[in-house]
Amino acid sequence: MAEEGSSTKDSESFSVLNWDQVSRLHEVLTEVVPIHGRGNFPTLEITLKDIVQTVRGRLEEAGINVQDVRLNGSAAGHVLVKDNGLGCKDLDLIFHVALPTEAEFQLVRDVVLCSLLNFLPEGVNKLKISPVTLKEAYVQKLVKVCTDTDRWSLISLSNKNGRNVELKFVDSIRRQFEFSVDSFQIILDSLLFFYDCSGNPISEHFHPTVIGESMYGDFEEAFDHLQNRLIATKNPEEIRGGGLLKYSNLLVRDFRPADQEEIKTLERYMCSRFFIDFPDILEQQRKLETYLQNHFSDEERSKYDYLMILRRVVNESTVCLMGHERRQTLNLISLLALRVLAEQNIIPSATNVTCYYQPAPYVSDGNFNNYYIAHPPITYSQPYPTWLPCN
């Protein structure tokens, strides 16, 4: 009975895509995506279908078996619900492979880089281009994670418009989603097999069965959340520091909490994790600037609203941080918001702004000196912790 219950629960995670969804998936896989090179390197014109088939073929030739290939993230959400509010930014592909040693990690990286040679324009002398050169020219981000619970690597190919092609090679990973609406993965193998073997074009009456999975656990519930723009998750204590930024991104796109009572607990978890993962103010600044660049590159008007929402959440839900550190982060967010307004030339004129000043009580003290002598900033290290454990 236990096994039957487990099987039923697992089956709830999967769903068969309808024709409209398969059609959108076909469009995503066959759309030409430019990979922009640095310096004098030419732009590569690729499709997800071609890069997947090339990389998978070379991996198997090298002795690495690919269990399956999946479309992940916002692109998968776009396939399932076209106008879902999330857009279709990064094009995330997951290759499930075995990565038992460092040799496999290195082999995967070399295979991907060498695969890029296939997409160079005609006339380019490929013999003189090394994998290291290709990495410097076309790779925006290269990540390798090896822990007790996670073994995976990521190679992100550059796109100036923010539509990076991200190839993720996963042996094991503890958590693959933050919220139910970004928990979807679409298994591509049946469609890739169709491309390889079918002589007929894909159509409503002639297409393969394509399966989608929600890592949230309940596909129908997660699908309902995506359709109705609801925010929900499971085991929020497992969400990494970037979850706070994603949560604020959902709020600025008019998503709303599915459960108002649970959301404050969720916010406190995410704020605590953000400051644990990014304790230094410079780290926080880099993280925020990178997030804005990657997720709002063509949405300048939304940046300010996003930062104000993030500031409100940090201000209301931060419980594990010392007061001065919290104020420092709030000030950082405010300065970034001011910079966004300056870049958009919409800072209000001072003639239209009314400032209210309430003198502090100590001003009435006869010994109070209202002159301030500026001193250069003093750089010092902090030997004490900047966050406190939550109860």
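Placed from the backbone N, Cα and C atoms, the Cβ positions cover glycine too.
In Swiss-Prot, the entry for mutagenesis N72 to A states: Does not affect polynucleotide adenylyltransferase activity. Increases cell apoptosis. The structure shown retains the original residue. One mutagenesis experiment named in Swiss-Prot is N72 to H, and its note says Significantly increases polynucleotide adenylyltransferase activity. For G73 to A, Swiss-Prot lists a mutagenesis experiment annotated as follows: Loss of polynucleotide adenylyltransferase activity. For the mutagenesis of S74 to A, Swiss-Prot gives this note: Loss of polynucleotide adenylyltransferase activity. The structure shown keeps the original residue. For G77 to S, Swiss-Prot lists a mutagenesis experiment annotated as follows: Increases polynucleotide adenylyltransferase activity. Experimental mutagenesis at this site is recorded by Swiss-Prot as D90 to A, annotated: Loss of polynucleotide adenylyltransferase activity. The annotation that Swiss-Prot gives for the mutagenesis experiment C146 to A reads: Significantly reduces polynucleotide adenylyltransferase activity. Quoted from Swiss-Prot, the note on the mutagenesis of R268 to A is: Significantly reduces polynucleotide adenylyltransferase activity. Quoted from Swiss-Prot, the note on mutagenesis experiment T290 to R is: Increases polynucleotide adenylyltransferase activity. As a published mutagenesis entry, D298 to G appears in Swiss-Prot alongside the note: Increases polynucleotide adenylyltransferase activity.
Positions of the features from Swiss-Prot, shown on the structure.
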| residue | record | DSSP (3 states) |
| --- | --- | --- |
| N72 | mutagenesis position | strand |
| G77 | mutagenesis position | helix |
| D90 | mutagenesis position | coil |
| C146 | mutagenesis position | strand |
| R268 | mutagenesis position | helix |
| T290 | mutagenesis position | helix |
| D298 | mutagenesis position | coil |
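In terms of Cα distance, none of the mutagenesis positions chosen from S74, C146, R268, D298 sits within 10 Å of T290 (mutagenesis position). Take the Cα of D90 (mutagenesis position) and measure to each of the mutagenesis positions N72, S74, G77, R268, D298: the nearest one is S74. On a Cα basis, R268 (mutagenesis position) lies 25 Å away from S74 (mutagenesis position). Other Cβ atoms within 10 Å of the Cβ of D298 (mutagenesis position), summed over all protein chains shown, number 11. Of the listed mutagenesis positions N72, S74, T290, the Cβ environment within 10 Å is emptiest of other Cβ atoms at T290. Around the Cβ of G77 (mutagenesis position), 24 further Cβ atoms fall within 10 Å across all displayed protein chains.
Checking each of the mutagenesis positions N72, G73, R268 against D298 (mutagenesis position) by C-alpha distance, the shortest gap belongs to G73. Geometry remark: G73 (mutagenesis position) versus R268 (mutagenesis position), CA distance 24 Å.
It is 27 Å from the Cα atom of N72 (mutagenesis position) to that of R268 (mutagenesis position).
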